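To start, the structure itself, in C-alpha cells.
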Amino acid sequence: MEANHQRNDLGLVALTMLAQYHNISLNPEEIKHKFDLDGKGLSLTAWLLAAKSLALKAKHIKKEVSRLHLVNLPALVWQDNGKHFLLVKVDTDNNRYLTYDLEKDAPQILSQDEFEACYQGQLILVTSRASVVGQLAKFDFTWFIPAVIKYRKIFLETLIVSIFLQIFALITPLFFQVVMDKVLVHRGFSTLNIITVALAIVIIFEIVLSGLRTYVFSHSTSRIDVELGAKLFRHLLSLPISYFENRRVGDTVARVRELDQIRNFLTGQALTSVLDLLFSFIFFAVMWYYSPKLTLVILGSLPCYILWSIFISPILRRRLDDKFARSADNQAFLVESVTAINMIKAMAVAPQMTDTWDKQLASYVSSSFRVTVLATIGQQGVQLIQKTVMVINLWLGAHLVISGDLSIGQLIAFNMLSGQVIAPVIRLAQLWQDFQQVGISVTRLGDVLNSPTEQYQGKLSLPEIKGDISFKNIRFRYKPDAPTILNNVNLEIRQGEVIGIVGRSGSGKSTLTKLLQRFYIPENGQVLIDGHDLALADPNWLRRQIGVVLQDNVLLNRSIRENIALSDPGMPMERVIYAAKLAGAHDFISELREGYNTIVGEQGAGLSGGQRQRIAIARALVNNPKILIFDEATSALDYESEHIIMQNMQKICQGRTVILIAHRLSTVKNADRIIVMEKGEIVEQGKHHELLQNSNGLYSYLHQLQLN
C-alpha cells in the first residue's frame, strides 16, 4: 500500500530516482512526513526544499522546447496537474525525446509532437552539491591546472631556464653573422678566436641548462603522475559495486591503462615544445629587424600548419577512438579467456576461441594501421610545408643579398632563427598524434574518475552493532528500466537469530543481503540495523561489522595468514588460528609445508575448493562480526568439507545474527526461522517442520524435489 501511495505522488517518486542517480540516499516516508504537509503530494516549493535538504541543488526554470538540448539531463518536467515525468535525453537529429513515465514506471520515446503535447514549459534542473563544490569535479584537461598551481615553483624554475635557453638560442645566430660579415671579410683571426671561445661557452651552458630543464620538468611531472595514479586507484576502489557489474573487467582495465598514455605525454617532449613555441614571439621581433619580407613568409606558413592540423585532427581522433574500442575488446576477451581457461580446456573450445581472437586481433591491427597511415600523412604534410617555406626563403633571401638589402651573414642568421621558430611548431605538429591520443586517454580515464563514488562524508558511524535487522516495505530494482527484484518485502530478524532464506533462482535472496551490506539503496522502504537506517550509515563502518561468505570466494595471491587477516594485517596470530579452527581449516593448514605462510596462488589456485571456502569462512569470522551472511557458502563443497563446516556451525553462530542462503534445504533445516521467497516476495516463513506441514507450500514442494 505504501509503495502504491508513493507512486501516486509522482514528485516524490521523481525526487527518489534523481537522488539515486546522484548517489544520494533518502527515506521517502521521512521526506513525505516533513514536506507533504497537506497529504496531497509535494508542491513545487516543497519539492525544491526537499531537494535542498538532500544536498541537491535544484532550480526551477522555464525553457522552450527548442532549447532543451542545452540543459543538463536528467531533469524533472514539472506539470501543474501532477503528471510529472523525467526528461532523460534529447535526440536533436531525429527530434525524439527519451523520457521516463513515473506513473507507468517505464521509459518512453516521444516524437516532437507527442512531447510538445505534454510539455508545459516548466523544468527542474537537479545537480549534486558535491559536484558544485568540486567533490565530483569532472576529470578533463582542467584537472591538471590545480596540479600545475601546486608545483608552480618548480614550473617557474623551468620557465626561467627556458628564458635563458632562448637567449642562448638568439646569441648563436648573431655569432655566425659576425663571423660571416666581419671575420671572413677582414680576416680577423683574433676576433674569430674570441667568438669561438664565447660560442663554446654558450653551447656548454645551453647543454647544461637544457638537461637541467628536462630533469626538473620530468621530476615535477612524475609527481603529478604519482598523484593521478594514487587518485585513480582510490577512486576505483570507492566506486559502487554497480559500476563493476555493468562493465566488463577488460574495459575497466583498458581505461586504467590509459594512464600510461598520459604519463608518456607528461614526461615527453610535447610540453617543453609548447614552452619553446611561446618564446617564438621574441624571435619574430628579431627576424623582423633583419627582413620583414622573409619574416612574412615564415608567418604565412603558420596558418598552413594550423589548417593542416585542423583537417587531419577529426579524422585522426575518430580512428583513435576506433583503435581504443578494439583494443578494449581485445583486453576484455583476453581477461575473459584467461579467467575461464579451465572451462576452455575442459570443453576443448580452444580453436573457436583462437579463431575469435584472430579476428579481433586482425581488426585491431587494421585499425592501428589506419591510424599510423593517417599520422604519417599528417607528418609528411608538415614536412612539405616546411620544405616549401625553405625554398621560398632561399630564393627570396638570395635576391635580397644580390640587391644589397641583406648581407650573407644576416641571411644565415635569419635562417638559423627561423629554424628555432619552426622547430617547436614542427615538433608539435609531429606530436599531434600524441595530443589526440592523450585527449582520448583523458576521456576514457574520465569514465572512471567522473563516475560518482559511494558517499562517505556526512554518513553516520555508529557504535558496535548488536544484530537486530529490519527490512521495511522494500522495493528494489537494479536499473530504472529493469524488472522489480524485491517487492514490498517486510522482514524482522532478532539479535542472535539464525535465519535461513530459500527459494528458486532469481527470487531475490542474494539481493536482500546486498541491500544489507549497502551495495545498493532500495527504491522504496528502509533497511535498518539496531533501528538505524543504513541509507544514512557509513558503508565502511557497516561492512567492517558484517562477515560475508559467498559461493565463489576470491583469495588474494598472498599467504594464508595474510588472507585471513586481510582487514587487519597486524592482528595477533592467536586470533588467526582461532578463526581457522572455528572454520575447520586449522588441521589442513597445519599439514601444509609452510603452514599459515603458504602462498595460496592467484585466486587461491593452489588450494582445493573446500580449502578455499574454509579459509574464506575464517576470514569472515576473524573480526568477530555480529552479523554473518552465508550466501550459498556450502553449495559447491563436497560432503566431507560441508560436514566439517556444519559441525562447527553452532560455534560459528554463537552470539551472532546469521543469515543462511541456500538451495540445499539440509543447510537451513536447523535454522531458528526459514524464509521462503518467490518472485521478490516472502511467501512463507517458519521452522522446518512447520513449513513441511503445508503440503501445498513452495518449501514443501522444494523439499520433495530434493528428496526425489
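Glycine is treated like the rest: Cβ placed from N, Cα and C.
Here is what Swiss-Prot records for this protein:
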type: BINDING; residues: G503, R504, S505, G506, S507, G508, K509, S510; note: ATP binding site
type: DOMAIN; residues: 1-126; note: domain 'Peptidase C39'
type: DOMAIN; residues: 155-437; note: domain 'ABC transmembrane type-1'
type: DOMAIN; residues: 469-704; note: domain 'ABC transporter'
type: VARIANT; residues: K466 to Q; note: In strain: Serotype A2 / PH196
type: VARIANT; residues: S470 to A; note: In strain: Serotype A2 / PH196
type: VARIANT; residues: D568 to E; note: In strain: Serotype A2 / PH196
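Surrounding the centroid of the Cβ atoms of G503, R504, S505, G506, S507, G508, K509, S510, where the record places ATP, the chain contributes additional residues within 8 Å, namely T511, M677. In this structure, the binding-site residues G503, G506, G508 were compared by how many other Cβ atoms lie within 10 Å of their Cβ, and the smallest count belongs to G506.
In the predicted model, the domain 'ABC transporter' (469-704) has a mean pLDDT of 86. DSSP labels the residues of the domain 'Peptidase C39' (1-126) in these numbers: 50 helix, 34 strand, 42 coil. Neighbour counts were taken at the CB atom with a 10 A radius for the recorded positions K466, R504, K509; the maximum falls on K509.
Sequence-distant neighbours of S505 (ATP binding site) (same chain, 6+ residues apart, CB-CB distance under 8 A): H663. In this structure the alpha carbons, written CA, of S507 (ATP binding site) and S470 (variant position) are 19 Å apart. A separation of roughly 23 Å, to the nearest angstrom, links the Cα atoms of K466 (variant position) and K509 (ATP binding site). D568 (variant position) falls within neither a helix nor a strand when secondary structure is assigned with DSSP, and so counts as coil.
Rounded to a whole number, the distance between the Cα atoms of S510 (ATP binding site) and D568 (variant position) is 27 Å.
One residue stands out among the recorded positions S470, S507, S510 for having the most other Cβ atoms within 10 Å of its Cβ: S507. Take the CB of D568 (variant position) and look out to 10 A: across all protein chains shown you find 12 other CB atoms.
Rounded to a whole number, the C-alpha distance linking K509 (ATP binding site) with S470 (variant position) is 15 angstrom.
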